[in-house]
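Okay, so here's the structure we're looking at.
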Amino acid sequence: MKPEVEQELAHILLTELLAYQFASPVRWIETQDVFLKDFNTERVVEIGPSPTLAGMAQRTLKNKYESYDAALSLHREILCYSKDAKEIYYTPDPSELAAKEEPAKEEAPAPTPAASAPAPAAAAPAPVAAAAPAAAAAEIADEPVKASLLLHVLVAHKLKKSLDSIPMSKTIKDLVGGKSTVQNEILGDLGKEFGTTPEKPEETPLEELAETFQDTFSGALGKQSSSLLSRLISSKMPGGFTITVARKYLQTRWGLPSGRQDGVLLVALSNEPAARLGSEADAKAFLDSMAQKYASIVGVDLSSAASASGAAGAGAAAGAAMIDAGALEEITKDHKVLARQQLQVLARYLKMDLDNGERKFLKEKDTVAELQAQLDYLNAELGEFFVNGVATSFSRKKARTFDSSWNWAKQSLLSLYFEIIHGVLKNVDREVVSEAINIMNRSNDALIKFMEYHISNTDETKGENYQLVKTLGEQLIENCKQVLDVDPVYKDVAKPTGPKTAIDKNGNITYSEEPREKVRKLSQYVQEMALGGPITKESQPTIEEDLTRVYKAISAQADKQDISSSTRVEFEKLYSDLMKFLESSKEIDPSQTTQLAGMDVEDALDKDSTKEVASLPNKSTISKTVSSTIPRETIPFLHLRKKTPAGDWKYDRQLSSLFLDGLEKAAFNGVTFKDKYVLITGAGKGSIGAEVLQGLLQGGAKVVVTTSRFSKQVTDYYQSIYAKYGAKGSTLIVVPFNQGSKQDVEALIEFIYDTEKNGGLGWDLDAIIPFAAIPEQGIELEHIDSKSEFAHRIMLTNILRMMGCVKKQKSARGIETRPAQVILPMSPNHGTFGGDGMYSESKLSLETLFNRWHSESWANQLTVCGAIIGWTRGTGLMSANNIIAEGIEKMGVRTFSQKEMAFNLLGLLTPEVVELCQKSPVMADLNGGLQFVPELKEFTAKLRKELVETSEVRKAVSIETALEHKVVNGNSADAAYAQVEIQPRANIQLDFPELKPYKQVKQIAPAELEGLLDLERVIVVTGFAEVGPWGSARTRWEMEAFGEFSLEGCVEMAWIMGFISYHNGNLKGRPYTGWVDSKTKEPVDDKDVKAKYETSILEHSGIRLIEPELFNGYNPEKKEMIQEVIVEEDLEPFEASKETAEQFKHQHGDKVDIFEIPETGEYSVKLLKGATLYIPKALRFDRLVAGQIPTGWNAKTYGISDDIISQVDPITLFVLVSVVEAFIASGITDPYEMYKYVHVSEVGNCSGSGMGGVSALRGMFKDRFKDEPVQNDILQESFINTMSAWVNMLLISSSGPIKTPVGACATSVESVDIGVETILSGKARICIVGGYDDFQEEGSFEFGNMKATSNTLEEFEHGRTPAEMSRPATTTRNGFMEAQGAGIQIIMQADLALKMGVPIYGIVAMAATATDKIGRSVPAPGKGILTTAREHHSSVKYASPNLNMKYRKRQLVTREAQIKDWVENELEALKLEAEEIPSEDQNEFLLERTREIHNEAESQLRAAQQQWGNDFYKRDPRIAPLRGALATYGLTIDDLGVASFHGTSTKANDKNESATINEMMKHLGRSEGNPVIGVFQKFLTGHPKGAAGAWMMNGALQILNSGIIPGNRNADNVDKILEQFEYVLYPSKTLKTDGVRAVSITSFGFGQKGGQAIVVHPDYLYGAITEDRYNEYVAKVSAREKSAYKFFHNGMIYNKLFVSKEHAPYTDELEEDVYLDPLARVSKDKKSGSLTFNSKNIQSKDSYINANTIETAKMIENMTKEKVSNGGVGVDVELITSINVENDTFIERNFTPQEIEYCSAQPSVQSSFAGTWSAKEAVFKSLGVKSLGGGAALKDIEIVRVNKNAPAVELHGNAKKAAEEAGVTDVKVSISHDDLQAVAVAVSTKK
């Protein structure tokens, strides 16, 4: 047959086949059999877009004809036009053609073996070359890029994955995972690259798709790939490294032709660097690695090319090394000369001096050398330590002011109150008395009211602790009233202590401070000091000795003068009487202690400390002063000296008496320092100065204290001192200061005296205590160095300079009558110890001031008081000597504690001593007799040596004994006694709320609450979570409440931040299960996590300097902006792709030239004069700090896939994690479990955001403008509702309401409000609420422009660290601190929560939002939220009865009785209705009508509960929404314990919010003295905008369930302006209370958004349900907690906390049916174990009519069938809640013992009693006898249950008698009940 005939027949056949297929039924199986079997066709070709029929034919061949073809040796081909064009047209492969041409190219002779030998050396040097050229690599055969590689790269690039992770066997649809937008992007890119695409390419495997493209692919890169490569080169390569350069390098380095270059560049595209490469070398290295990858993909060997290139390069290098340097110089000499001449000519033309810079440089060099020489000289002369030491550190801006004693007084009281209640303080000891004194020192009217409220509301019946706190409180109130107008005093009641050194049997030396036996208080201490000791006794004769000498002299004189015997006798008698008198006289008895008028000598404090507190305000009158007890012959341990004419300072009894009497008064009655202005230096922690500072503040002084180590820790220390001791009127100002700096000394004094207007204090000093010093140890004369000189400068020179500056300031202001008393720190160490540098000289030199006071002109401005400070234990200088202090005291010397020495020094500030100083300088010896110890240094050395020797001997004996013991008893003899250290293990808990015993709940909640509320209208929080700067809600709470992480907190944070991961398997060859370090893979034990990672955790969590890696490289120090510039001259050309070049031309027109580069196909672009450029510039922005999520936080850690992470905005990831954790906190491990209880339409999402996906917005605007790669569907990620959409798509699959609030900073509270409204409206039963917002540079910059945020640079200038830059409510607050994160709560109906058994963290009693007034400022704070306290008062005398819960309960009971009657009537009426229905339909009728009656009864009851329980206050102008919300649960406005403030740390907000809360409380009649405790969470977290209210809500729930109220630890000083708000307390430390009933959360957002929510403790919900229901709920929660705990820990271990859903809980077929059946519920699939909807359960009758309904209908049906013409029927309905099973009298009166036993054993005791009671009532009604009244007992009617038989009736007593009289022979009864009611029907039969 001719070919043309065959072709024509084939055409006809094809046409007929197609016509047959279109026109006839498909009979493809038969058709296949015809051409495969009948005709044995070997080549089948399908004409179509995809191999559909071909695929079927292949399957048919495999299944049916495989053995058939093998038998006949048939080889068949199944081809498709769309993919097998080459095979169909027999097109040869290009590689085959190349292979045929190859032999022709191999005509050149093969290289001989000799070619490998080295070439002979050249006879002469080669010509000099400029550089060694890079040798070209051996070229590799070219091959165009294949479509498969191009397709592979384009898909991988779009999916942001590596080539290895994109299998070519998968389809595009599979790879995108359902992301339609990404799929569309890929298809668009493919169309742009390859032109046309086959039909449905997304469903074709990539390898098949590549083959399809290859047929029409030219091998050249298309538009898309060229554009991507151009972008890669321009954005990631270094400047000048163009695509031409890249191609040239690939050609020369690797010998790759253009096609191969395309392949390498494509591979590079799929491995794009994260950031621009820094240098050309980096770019080449990158290309090298890409070339190797390409070679491995296509199977090319690059080694030969590389070796050829390397060898040639080496040869070139060798040639270059042989160049003659001299010849090169000779050649280039003339060029250099010519260039220099041209340069000089141009300079002369431009009138420039080329040597001017050189001359200036030489001059500057000489100047620098001279300055350096001076510096070197100063360093050599003064020493490095001295030069560095004098650096200035003072700054006015860093001054910290503490003066809010009014607030700390209340805080101290509350702390004391709760410490006693919690048993921390079990009795009133010295510490409590001291705290009482501090409180009295701060007494004011507000404080007294505060105490009166708390003490009057203390319930003594709760236990001894409450009794103690009430007794102490009442005493303290009286004390404060008495001292209300009295100046504060310094009074120390601590027990004086002494040194105690002990050496145990093992030779360990221990030192401790022990109370002194005979000195129990400071008054006795003063007495001890006055008495002195043997060592201080002077060598003066006693009175007796003097009298004896007088007696002897008179006797001798009498003998000479012959005195009469009578006179002698009289004289002898007189002498004898006088001696007797001296012996018995108490006037000079040194052991006699001070006598107090009206007081016992015995220490009252040791007998009864509560009485001591009561006596504190009483001033003691001293009848006999301590000075009168000073022995004549003894010098007191403390005394004043007077200068003798000889210039010595000697003990002066009179002055000392004055001083000691003053100390005594201070010890008994305290001493005030009110209106004293004091400067003190050297008052660091653990110093004498710090104790002096405490006393000054306690006495009401205003003090400036300096510190040389200014830091947050130091300022916190001083703040804690002020908070504890600061009395009313006192002020503490802390400043950085270097006493070694002259500038600092001058600046400090100027700051103190300068006016407030100029930034100074405007003070005039009354006292200066310059105690600053540095230790000098081991420095003898030959080692005097710069440190000694610097110390001398601190301790002498600059003390004098400081005094001089004060004198200068006083003189300048004309202050002549108010001299400042300078307490000079003298020392008894006048070289006694030695080896202390210039310490002794510094102290001795201060004594010159005593003379200069008289000789110079500053006596009117300064007075001098030298204090010789004795041995003071525990200070920085003396702590090493503590162990020998006891030995020193055995010598008779008195050493001192820091408190004792501070007391001594403060005694020098008493008015008596101050007055002495104004007359003449005073020298106070506070040495304790140390100066009387001879050879002190040798003695102390001896003491130390003895201690060490004793220690060593005992240690040796101990070791010897132990060895002997082991020898005798064996090595394991002590094993049983060995100490075993239990290693802690982390156990992260979910912190489900504690569920108290029901009786305890009923003691908390009012009894009337039970059954009062419609629980479907009570909204509860069942779960909450967050992602924030401190990780999760658990870890944030640890840091907020306790200020540190627990072991569990550290483990969780380390896991969150990626420091550790869990390992279960072999590790280094051994099985290991536990945590490992994520980097090293080394095991990490739980106990080591805190020590190993906590520092890093704290550094990279919370509020900190912005970390650029978290924000796309954003560095506020280099905030990027662009500026438009017009090109003034033509620029150098650069390379670009054709497409880019054309775009430049399109924009700039004739201002740009573009030309093609023929070699590469790229374009040269040249910008001409007049073109416009946008040039980046960097701005130094001043907002450098933010609250950032922990570094290392990764959504993948929680189980979120890379696909989702790459697709969504980061804020969406925060939300997804928060929602999952909130569900886990709810005990819900599978969100589909909700659909077991509710319909899919009843789960809503009301979470929202202030700005939404700001990263997406940034991509849309900034990145897109910069033409950076941005996903095409970025728009969808910017929508604020997208986050909620992802939650639904990945987790919950609900079809309920979705509402997206946008309320700026008030979004979260608005979300709660909307969620509550959504549930109350019936649109949902469960809602996800919360808020979220991100931090990005754009928002940060704009907030900064508004001056709303904290200026970091200013904060640094003020010495603030990032952690303390958010300081709500403080004097220095200066703007809010931005943060990022998400917060979520799960809220639902209380009734549903109880049924599900989920934990209930709190009740949302109220949620509201409000706007403000007319204005022009969007962010201005307002008070619109005050409307939640709106309440009409006018002249209404009595409160609304609706506020009385008993009244409301009474109304509800009445209404319940009506409902009961209605149900009974309706059920009885059913009998008549049923008679009208055909008998075959009666059962159905009764079922439906019974259900309707039940529904209506339930509806009526809920309406009644709603009216009298939930909504009684609504629309009542006399009851504020806030008051009504609390009253719903039996609470009053006084029960609102905590207010969580929005507290942004801005001046305006904190004042406005405080005023708003204060006015609410005041208007609603909150009791005076009962402020709400303010919580300011943002001090820790910063301000996350949309998430703010959610985090506050989480914190409020944690407060409710723990009773712990976190303090605002950044509140170093509360603003004075806030003192006016009496109903708010601002604590700075955490308070552990005995319970919090309710918490308010307020939130304010830009745009007139104000919001408030009230959450109430869940105990008040439990009080509203029955005990049975509560116990059932407790069991459910317990089970749920266990499963949630297991799920959570497995999730952490395996990184599976987030488990995304792949499918909805219903099939596509059931989707519409599920939506349309509100009673559709999921059930567990037996095969898969998953929760799904089953078609059997949709529109099922069982889901509407339950078993109880069937039972009730059956009873009614039986009733209708009974023939009761001679009998009676009784129907009774009882609400379950109406039976009070707690009333024992009611139970025993109406139920028999058997009935009680039966009912009590049932799962629902109350329901069983209700059913039994209902049966009794029904029986009575069926008897038809006369009632004995509503109060008649029904015990005579007994309902008997035998086994599981139906209940029977037995009548007794009066009931039996009445039945017999009525002729009743039998009674039958039926009972049914559900959660709402019990129904009983009784039928009686008569004779």
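Residue 1 is the first one shown; counting continues down the chain.
Using the three backbone atoms N, Cα and C, a Cβ is placed for every residue, glycine included.
Modelled residues match the original; the substitutions are not represented.
Listed in sequence order, C1305, A1306, N1549, E1553, K1578, A1588, M1592, T1642, S1643, F1644 are the same-chain residues six or more apart from H1542 (active site, for beta-ketoacyl synthase activity) with CB atoms under 8 A from its CB. DSSP assigns H1542 (active site, for beta-ketoacyl synthase activity) to coil, not to a helix or a strand. The annotation active site, for beta-ketoacyl synthase activity is assigned in Swiss-Prot to H1542 (among others) on the grounds of sequence analysis.
According to Swiss-Prot, the active site, for beta-ketoacyl synthase activity annotation covers H1583 (among others). DSSP assigns H1583 (active site, for beta-ketoacyl synthase activity) to a strand in the three-state reduction.
Using a 10 Å radius centred on the Cβ of H1873 (Mg(2+) binding site) and all shown protein chains, the other Cβ atoms total 23. Marked as Mg(2+) binding site by Swiss-Prot: D1772, V1773, E1774, S1872, H1873.
What Swiss-Prot records for 145-220 is domain 'Carrier', and it gives sequence analysis as the kind of evidence. Mean per-residue pLDDT, taken over the domain 'Carrier' (145-220), amounts to 86.
Within the same chain, residues at least six positions away from G1250 (mutagenesis position) with a Cβ under 8 Å of its Cβ are V1302, G1303, A1304, C1305, T1307, G1331, D1333, K1585, G1586, G1645. Here the residue is the original one, while Swiss-Prot reports the published mutagenesis G1250 to S with the comment Cerulenin-resistance.
Under mutagenesis, Swiss-Prot gives V1769 to D with this note: Does not affect oligomerization; when associated with S-1771 and L-1773 or S-1771; L-1773; S-1879 and E-1881. A simple way to gauge crowding: the CB of V1769 (mutagenesis position) has 18 other CB atoms within 10 angstroms, across all the protein chains here.
Within its own chain, G1770 (mutagenesis position) has E1817, A1818, V1819, F1820, K1821, S1822, L1823, A1880, V1881, A1882, V1883, S1884 as residues 6 or more apart in sequence whose C-beta sits under 8 angstroms from its own. Quoting Swiss-Prot on the mutagenesis of G1770 to D: Loss of transferase activity.
In this structure, V1771 (mutagenesis position) is part of a beta strand by DSSP. V1771 to S appears in Swiss-Prot as a mutagenesis experiment; the accompanying note says: Does not affect oligomerization but lacks transferase activity; when associated with D-1769 and L-1773 or D-1769; L-1773; S-1879 and E-1881.
Around the Cβ of D1772 (mutagenesis position), a 10 Å sphere holds 25 further Cβ atoms from the protein chains shown. Annotation of the published mutagenesis D1772 to S in Swiss-Prot: Loss of transferase activity; when associated with S-1774; the original residue is retained in the structure shown.
For the mutagenesis of V1773 to L, Swiss-Prot gives this note: Does not affect oligomerization but lacks transferase activity; when associated with D-1769 and S-1771 or D-1769; S-1771; S-1879 and E-1881. The structure shown keeps the original residue. Contacts of V1773 (mutagenesis position) defined by a Cβ separation under 8 A and a same-chain sequence distance of 6+ are given as K1460, V1463, E1464, L1467, A1497, S1814, Q1877, A1878, V1879, A1880, in order along the sequence.
Sequence-distant neighbours of E1774 (mutagenesis position): residues of the same chain at least 6 apart with a C-beta under 8 Å from its C-beta are K1460, A1810, G1811, W1813, S1814, E1817, Q1877, A1878. Swiss-Prot documents E1774 to S as a published mutagenesis change and attaches the note Loss of transferase activity; when associated with S-1772.
Quoted from Swiss-Prot, the note on the mutagenesis of R1841 to A is: Loss off transferase activity. Cβ neighbour count for R1841 (mutagenesis position): 16 (other Cβ atoms within 10 Å of its Cβ, all protein chains included). R1841 (mutagenesis position) carries neither a helix nor a strand DSSP state and counts as coil.
Among the mutagenesis entries in Swiss-Prot is V1879 to S, noted as: Does not affect oligomerization but lacks transferase activity; when associated with D-1769; S-1771; L-1773 and E-1881. According to its DSSP assignment, V1879 (mutagenesis position) is in a strand.
According to Swiss-Prot, the mutagenesis experiment V1881 to E carries the following note: Does not affect oligomerization but lacks transferase activity; when associated with D-1769; S-1771; L-1773 and S-1879. The local packing around V1881 (mutagenesis position), expressed as other Cβ atoms within 10 Å of its Cβ over all shown chains, amounts to 29.
Neighbour density for S1872 (Mg(2+) binding site): within 10 A of its CB lie 21 other CB atoms from the protein chains shown. Fewest Cβ neighbours within 10 Å among the recorded positions H1583, V1771, V1879: that distinction goes to V1771. Summary of the Mg(2+) site environment: with the site residues D1772, V1773, E1774, S1872, H1873 set aside, the chain residues having Cβ atoms within 8 Å of the Cβ mean position are A1810, G1811, S1814, I1871, Q1877, A1878, V1879, A1880. V1769 (mutagenesis position) sits 21 Å from R1841 (mutagenesis position), taking the CA atoms of both as reference points.
A Cα-Cα distance of 65 Å separates H1583 (active site, for beta-ketoacyl synthase activity) from R1841 (mutagenesis position). Comparing V1771 (mutagenesis position) with R1841 (mutagenesis position), their Cα atoms are 20 Å apart once rounded.
When secondary structure is read from DSSP and collapsed to three states, G1250 (mutagenesis position) falls in the coil class. The separation of D1772 (mutagenesis position) from R1841 (mutagenesis position), Cα to Cα, is 19 Å. Straight-line distance linking the Cα atoms of S1872 (Mg(2+) binding site) and D1772 (mutagenesis position), rounded to a whole number, equals 11 Å.
Per-class residue totals from DSSP over the domain 'Carrier' (145-220), listed helix then strand then coil: 50 helix, 2 strand, 24 coil. Note: the Cα of D1772 (mutagenesis position) and the Cα of H1873 (Mg(2+) binding site) are spaced 12 Å from each other.
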